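What follows is one structure encoded as structure tokens, with my remarks underneath.
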Amino acid sequence: MKLKYNKLLVSVVIVTFVTFGLLLAECFGKSIDYQEKSIFPSFVSQGFFETRTNNEEYIIEKIAQTQENGVDMRSTLHFTQHGYLLNNISNLKIKFRQKTYTLNDVCFKPHITIFQQSSSSDQNEYPHYIQRLLLEMQRLSPCLIVTPLNCFYDIYRIHGEISNWNKNTDFLNRRLRNSYIEAIGENDERPYVKSNYGPSLIKSWADHMFDLPSKSFTNSTKDALFQKIKLWLLSIEPRQKTCAASIHSCDTPLDSEHYFNICTDMQSVDNFAEKKTKFKLEDVDEEFAMNLDCVDDQEQFIEWMQELEIRKMYSHVTEKPDYPNVVNQTCDKIFHDLNSTGIEFFDGSRSFSSTKSQFDTMQTEIVLLTPEMLLSAMQHSDFVNGFESIWTIEKAEELIHEFRLALKEETEKFKENRMSKMIRVTSRVLDNTVTTKLQSFSEKQTIHFVVNVHSLIVILFTIFVWSGAPLRSAFMFFVRDALTCLLFCFVCSTDGVIVLDTELIKYIIVLTLANLYFTTRSSFCTERLSRCIQREKRFPINSNFASLITVDTMTDSRQIQYFLSTVTKYQAAQDSYSNELFERFPKNWGCTSILIFPIVFVYWYFIDSNFDKICVSVLPSFCLAAGEELFAKNMFWKEREAMQAKQRLENEEQAESITGSSLEKLFAGNKPVSNTDKANIVKKSSIIRNQKPCLQDLSPGTYDVSNFMKYPHQASRIFREKIIGLYLRILKLRTLGVILCIPAILLIVISIGLLFIPVKRETLHTDSKQDDIFIEFEIFNFSTNWKIVNQNLKQFSEDIESIGTLYTISNWQKSFERFEQETNKNASAEWNILFKWINDEPINSAVTLFSEKSSGNQTIANPFKFRLRYGFDAKNETTVIEIVQKIDELLSKCSKNLSPKAVGVLYEHYHRIAVVWNLFAFNQLTTAGIFIILLSIITFIFAITPTIKATFLFSLLVVGTQIEVAALVHLFSLDHHQIYTNLALFAGFLAAWDPFCALLRYRRRILYKSETRRTPELASKRRVLLPIVATADIAQFFVLLITAFSILAIICSIVPELNIFFVPTVILIVIQIVAVFNSIIVSIATKQMFESEVRHYLHRDLRGSTTAVRVYNLVQKQRLASSLDEPQVELDEFSIKRSSPPCRYYAPPPKYSCKKRSRSSDEDEDSDPNQPGPSNRRSPKTGNKRVRGNGDNTELYIPNRYELIVSGKSVGGNTSAAWNGPGSTLEQNMNALEECFELGVDEYDFDEHDGDEGCELVQDMLDRERNLMNKRSTAQRRESRNIEKMKKSQENLDKEKSEEKISESKKNQDDSIESPNLPGTPANLPVDEPLPPVGRLYIVEHVLPEEYRRDPLTEPPSMEDCIRAHSDPNLPPHPRADQYPASFTRPMVEYCEDIYWTHRTGQLPPGLQVPRRPYDYYHITERTPPPEDLNWVPPAESPPIPIPQQAFDLLEERRRNHREQQDEAREGDLSDPEV
């Protein structure tokens, strides 16, 4: 963990120096007189985006109803449906500040202009009862609605609903009556007025009120006002009664009650023929008409009537109008003047438009008040009511906004009803904003939007990525955010001000990506290292090949999943805990790193002057993430050292062998406690207590090893498995790297060509008012004396006037110079003269704008804005482009001393088209060249021995992401193009760096073996499995990020206020997709570049598959040429200790045949008992032993026992077998056997005269067991005889011999099958090997029938069987020996690791004690799964957890495949001629 070998710390130091070097260079570039007054900067809004607002006298909401089939909507059916829509809008109510408002409160009412001819001061002088009368008339005035129903009488019903002409008349009458009583007093007579129509009440009370005498109300004024009231009453009266959709008469409203009356009339007619004639029904309507229920089918009946235009049958009551002729004229109706002439604004053709046909769209315009007009109306209402007005312009704007949203919701709701779907009419609110005035998007809304996006992404990553420690990761994410914002505010403010613009959004996006990436990296590192520590396993830390595990990609997917569950932890542990200085820096890396500074400075100075702010946005997150990762590694390293020290002390204290009672205590779980254990028990218990179980427990019947994958969230685990499976499939394609790399490079070349293709963009139609160009200077807190500012402005004015094609409209600087020459007598009073000039010439305030004056004598107000106005002499496109280019050069020249900004229609249009896009291509190519060099240097320093081809390909494809996005931005002429390309470059680097470094690290581990201590065991016939952890991490990161931005894009497309963010969000999604695609190409192409090197290394250096093969080849080379004819040295004769034991369950079981067993047993019966037969080996599928006696004619089947051969004779079959020493008991001999098993057979010899008594006891035991097995052996012999009668004895004998040879070869082959990550198991001794010499103890395995095999899930193991099966001194240590004390032998460990203990599901038998548990019992992260039981039958009762049907289908498919394989193998054996 030294600094010079830690690349993470070195990268942090380099990034820090680069960042602060750029900041220091920027400070030197500023004026030396610059002095910062405020410690914390201020924020100034310059507008993030530009939107259009309405500039008319009132707000118009347009509603369009379109017939999808293009049918002419001038019909009864569509007018009726349109009337229902307006009826719903008229009853629309919203809740605003604990009060209810309707359309009548916010709509514009043109009739009230009749009373606005006099001034407001005159109206305030009216008596209170007159003011009350005028206020109520204003409330009853109809709203301005432009609709085709204005041509019909139906509009009066709608206005009656909106203005409450027929509702709340009692309340209206009471208000007018109270104002009248207040005027006349208590003693006068009170008139009685009663009416259900609001305008009638106005007329009646107006007659009474104007009869009252008033001193302030003269007769002339009274008469004039009374005439206006009559005019108002006349203006709202209808002129003719033409109904759009009448039922009985025009006065009948179109509501459900009248439809209900019609339904009642239809239901009263029982005869369908009469009903059909009277109501003009069709044949298809018979079922509906006869089964009609007016209560239950009310809504369906109304819609059915509208579809069939059932109102035609009432044509005798009201004449059907000519709809095309009526609606094409001037349809004012309620809106007309005194002469009854129509107003042009209400022309009928205005209400129709065309999409598919001429009249398939019906339009309605509802006019609303502006916030200013609404504020005035509300204040006047509060004044008349005697309330203190609380209305402000902000509240008025909020009320208008809420009502417009409610109007859109109501329209959308109406569009989804059943009637609209039947007649296929779509209703929507049109966007009718007038593009006359530009207004910046609210910075408050933008800040809220950014915060919500931040929160959305953090929530998704917390759930799906940071599942190991979600709260801790989220907390560190926000800590990095806070520190970055704090540093940005201090070092990136311009003159103490941070401008809220699109550049700030770019820095926020860069911060978000970097912070998410570093937080994810830290979370993964900490989680994986903690799992390695929890296992307390001794990793091979002295080797760099801990993670070099090979697996055949064509093997079972479950084996691949099992391998993947360990490779992540092993690789993380190897990278962190390796003692070797593997990732060392290349030579001269210090000198090479110095080149980074001038390259970055060139890019900052000539290309992007804001690159220092990008570095500031990344620096805090990078530093904190690096520190967090190093701290975690150091902490886990110390914890690991403590565990290893503890294990060494335990091994030293328990080195002596445990026998007798100590052995019983040990297997009972009572471990001897030492002083060291007492000292460390507190620490170990705290470690285990703080750790959570990482894996799910496997049930005894399951074989799904994917549950071992340590990803707590199921979706994340499944996704990573899919990504890894796809990656493994891609690795099989040898030419895929070339197939993908060539098109990727061609796409970059094509993108470069697209940057120079002239794209036709929109042309601009201008008038004389759009020819002006304004040069503005915004100087925020510019603390210099006025003389320097004036000199800079004077120089700029001279430079811009040197452009000959511009003429000056206003130049405040020249005006000030003339004023200064006339009044300036003292050179020290220049600042005071400026303020005097501003105050004396107020006309200049339109040119010079400022908000407040500073108190000091040497400072300028904040903000202080200067404006110079010029005009274009020539308006042709070529001249304007040349002027724009000259202005851009002048603005860039003065950007250091001033902050000039050019605005204007012509300038902005041609600047975007001509200047920006022409310079954009050269800018991107220059940026690409600089970053290719920079990324190559970074790769050379921080990667592991990169090749030239791989480095160039990585740099090219990372920069290719930027070029491809730049071409896309160029083709679509998108704004903020520089922001998109910078983000593309940053995202491309993040997506490709980790997988690229992992590939290079893997390459060095394979090819640079001289720097390691061991040789990796790799199979030359299998493809090398590349590191896939980094690829899966990057895929999970970017897929979730793309998902978050996709959700954001959907929200932006739905919410109208966020539509302006839709296009930037889509561009960000495209950037991430392109970055991930190029990252995949980098990984595949880089892998195939050095794959040939790896294959050459395997064939040339290893010369085979394993280390043992390599040793054997070396021995063969050293043999003399003269001894080549001697017998070859067998590989199994070398005493080569394997690195780790083979896997027990990955080798498939041998094919088993019942016929073989029956023939074998019959042959044994008929054979000569005195003739010695071959000793069969133990089959992997059977656990019983068959013992043959040398002096007996019977076979003994002893379950779970081995035959002991002492002095060349079988103990189980010969009663006269001699034991070592006369008079020795069985217990003494068994103790001797145990001592022999502990010391090894080479260190203990038996005497052939010992053990007579022990042999007798053993013989008695065998006799008893022989009697118990007599019946079964007899039945088996009878069955064998029946089979042999069908064939000749000689053929059976030959066939049996051939089958024995085939089974023997299959056993040898099965024994040598390799596990997924280990070399082959050495073969056992040959079958025909002679018996060993006298005086040695050997174990001979025999085959027992299938019926006597122990069920490891229900029957406990036998200690004697473990001792007999695992006491061979040639066996390697048990693979789980490191989880038990050092004194535990292999049989003891095997007994403790039996499946009965590790997968126990039931209760223990009485008297049986559980053996000692391993060290990692409570936090074991991987366990060898049990073999799959294809004969498993589910229990009859229902399981506690529902099992899907797909699981049972999969089980049946496996069983069927297994049976087919067995049948094919059996048929192959029968068809073999040798058999």
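Backbone N, Cα and C define each Cβ position, glycine as well.
Here the original residues stay in place, and none of the substitutions has been built in.
Here the residue is the original one, while Swiss-Prot reports the published mutagenesis Cys1392 to Tyr with the comment Prevents binding with tra-1. Quoted from Swiss-Prot for the published mutagenesis Glu1393 to Lys: Causes weak somatic masculinization; prevents binding with tra-1. Arg1400 to Gln appears in Swiss-Prot as a mutagenesis experiment; the accompanying note says: Causes weak somatic masculinization; prevents binding with tra-1. A mutagenesis experiment is reported in Swiss-Prot for this position, Pro1411 to Leu, and the note states: Causes weak somatic masculinization.
Structure coloured by features recorded in Swiss-Prot.
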| residue | record | DSSP class |
| --- | --- | --- |
| Cys1392 | mutagenesis position | helix |
| Arg1400 | mutagenesis position | coil |
| Pro1411 | mutagenesis position | coil |
Long-range Cβ environment of Glu1393 (mutagenesis position), under 8 Å and at least 6 residues apart: His1374, Arg1376, Pro1414
Arg1400 (mutagenesis position) and Pro1411 (mutagenesis position), Cα-Cα, nearest whole angstrom: 13
Arg1400 (mutagenesis position) and Cys1392 (mutagenesis position), distance between Cα atoms, whole Å: 12
Protein Cβ atoms within 10 Å of Pro1411 (mutagenesis position), excluding its own: 19
Residues near Arg1400 (mutagenesis position) in space but at least six apart in sequence (CB under 8 A): none
Cβ atoms near Cys1392 (mutagenesis position) (within 10 Å, other residues, all chains): 24
